[in-house]
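The following features are taken from Swiss-Prot:
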{"type": "VARIANT", "residues": "Tyr183 to Phe", "note": "In allele ALS2-2"}
{"type": "VARIANT", "residues": "Thr412 to Ala", "note": "In allele ALS2-2"}
{"type": "VARIANT", "residues": "Thr438 to Ser", "note": "In allele ALS2-2"}
Amino acid sequence: MLLQFLLLSLCVSVATAKVITGVFNSFDSLTWTRAGNYAYKGPNRPTWNAVLGWSLDGTSANPGDTFTLNMPCVFKFITDQTSVDLTAEGVKYATCQFYSGEEFTTFSSLKCTVSNTLTSSIKALGTVTLPISFNVGGTGSSVDLESSQCFKAGTNTVTFNDGDKKISIDVDFEKTNEDASGYFIASRLIPSINKVSITYVAPQCANGYTSGAMGFIVLTGDTTIDCSNVHVGITKGLNDWNFPVSSDSLSYNKTCSSTGISITYENVPAGYRPFFDVYTSVSGQNRQLRYTNDYACVGSSLQSKPFNLRLRGYNNSEANSNGFVIVATTRTVTDSTTAVTTLPFNPSVDKTKTIEILQPIPTTTITTSYVGVTTSYSTKTAPIGETATVIVDVPYHTTTTVTSEWTGTITTTTTRTNPTDSIDTVVVQVPSPNPTVTTTEYWSQSYATTTTVTAPPGGTDSVIIREPPNPTVTTTEYWSQSYATTLTITAPPGGTNSVIIRVHSSTNDESSESTFSTLSVPSFSGSISVVSIISRPHYVNSTVTHLPSSSSKPVDIPSSDAVTSTNDNSLTSLTGSENGKTSVAISTTFCDDENGCQTSIPQGSVVRTTATTTATTTTIIGDNNGSGKSKSGELSPTGSVTTNTATPNVPSTKVPSNPGAPGTGVPPPLAPSTETQTTNNVPGSPNIPATGTTDIIRESTTVSHTVTGNGNTGVPMNPNPALTTGTSLTGATNSATNPSHETGVNTGSGGSTNIVTPPSSATATVVIPGTDNGATTKGQDTAGGNSNGSTATTNTQGGNNEPGNQPGTNTTGEPVGTTGTQSVELISQQTTLSQQTTSSLISTPLASTFDGSGSIVQHSGWLYVLLTAISIFF
């Protein structure tokens, strides 16, 4: 039971022990005491006495707690003790063990443990004196080479540390008085292993060495050379106490035995000096050695200067020189510092005293990270000679960002760290967004751009969109108002703008097209001529009306009543005749479209109403002398229209026979020159009297054309392109007369055109320009008949054997052909919309004429006079 209690107490004590720091709190003094026959006060010369202050507070330190004093560049403790107690008033409060660095570590240490005498009510303090010597180099080991840089001759600062607590003092070290250019011999006792290290540096050659030899042999004394611990190298220089500060390799030969060693070398570069060091076992105080000193500097001869030296020691507190072999071993530990310890040794039993060097395993640290809160450490161990790995896993936090708006003018960012979780919060406060005004405008470039102008917080941002201009489509419309308007419709960007122009629509722009009323009137004589000047429309309207008569008789039309026409753009003639029931009316509107049908150019329009019995009305297109040929789709530049009708003698309407004469009130024709061609009777035919009586029965045929002339002729184009021909529709002046057939117009040759009047037949002949041939077609509509449309002749009453028939003109000598019916053949070719041909039959008993714009003019006044005159004659 008691044993269990003791074990439990021990476990509790071990479990509660901790490492404390700051016990050594002052460096009170550092003084040198001459311990041997030394000529100067060097740091490596014993003994330097360090007086340190310490304190233990029972409130923070507990029995079993440990603390350590590290003393860099201290070679060893100059004492025969292994430990020292920290006492106050004779009471021990801690025990400190000595661990000399010697040639194993660059520092020595004092490791202490708090005694059980320290309680929480006690605070102990005092001083401790430590006899030491400093390491300023000596051999070619890494420890000595590092220590060779610890101090320099003169004032130096010596610093020890107890954990984080550093204590320091300044001290003056003297430089060696030995010549640095000659050979140098140093020996040093290593108490822990009871060996002496001997260092030999060759004399200096400034330009380098050609060859050399160095070594020693034991002359007297019990000295054994350890050939397994020999180091050879060249050093770049020496410190203030003639110890090598570096070690580089060189080519050499070594000869070693327990009583002697020899090193030969060659070709050492300038600035370097050869050296070697070796361990020896020494017993007794009388040791004499003979040194070999041969060298040949570059450019010099071989020098041989051997010498003898006797080694003397210093007084150590406890040399422990009992003649036993001391073995030093090294063991790696996971501690962070290197320590030296002596294993238990019983001189009566054990023959070997072992000093164990506890050296930390070399480690490499790898730092990793993970999402978490705490830092973790893990160590991957390794055998001696290899490197262990320490893995440090450092936590990091992820973040989540929360953005909010606020009334400030700047953006703020605040990170809120979560101590218990791996997710932190980043709060971003941004100023409230400004309102935005977007403006779209047009510019002259062909591409679109967007510019954003950002105002300061609290202002208004602007977005300016620049678009290329839209294409524009302009449309002109006619409307009934008397004024013009322009309407612009702007489409959105990328669309098409529209410009609509509305202009006044004049009735003169329309085609004059109508029918004529038909009346039965008594025989009368008279002439009516109607001439009007209008704006030029862009099409041609020709109306030809011919009706069968109820009775017929020969009439004689005097040559003075022949109707004339001019070659300008206005038709100026109209003639009436009597003695018949046939009525012929022609309304023709011309348009010269070379420069476009412009309303500013006046045009002529004629409406003719004719009462005749045996008259032929012929419209022929040709030049002024009747000899030219028309081309398909063209007009003769000097062409004219000749219309010859027989009309009754009616009371004069006082319409001027010469349009454009002064005082007449009628505008002159547009053409600058006027050439008048008179149509004469065909030779051999009787003169047609200028008087007659007829009943007017109306039937009309309307033909509309589109003019594309090349001159100011005013002559209509061919109304049907399918009926065009290259032959002018004119008759020969010397044509033969065929008394046995009806008379027609032969268009096969050029020449003037005369009126042909068959003896007792009423005919109406229309020559349509541009036919396929010059032959005259029968009036009877048969298959393949008048569809080609050269000339249509209708025999309404009687035959060729009736009294008074006159032979017609036939230029080819071939019969023309007759019809023996009471019908009227109406010739009308269907064309396109721009060449439309329509036929209409109207029997409205109304007498009307048309003006140039196509409007019906009611002639109520003169119609009353006309009817009165007719009733008198009837």
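Placed from the backbone N, Cα and C atoms, the Cβ positions cover glycine too.
Nope, none of those substitutions made it into this model, it's the original residues.
Structure with Swiss-Prot features highlighted.
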residue : record           : Cβ within 10 Å
Tyr183  : variant position : 20
Thr412  : variant position : 11
Thr438  : variant position : 11
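Here the CA atom of Thr438 (variant position) lies 29 Å from the CA atom of Thr412 (variant position). Calculated from their C-alpha atoms, the gap between Thr438 (variant position) and Tyr183 (variant position) amounts to 95 Å. In three-state terms derived from DSSP, Tyr183 (variant position) belongs to neither a helical nor a strand segment and is classed as coil.
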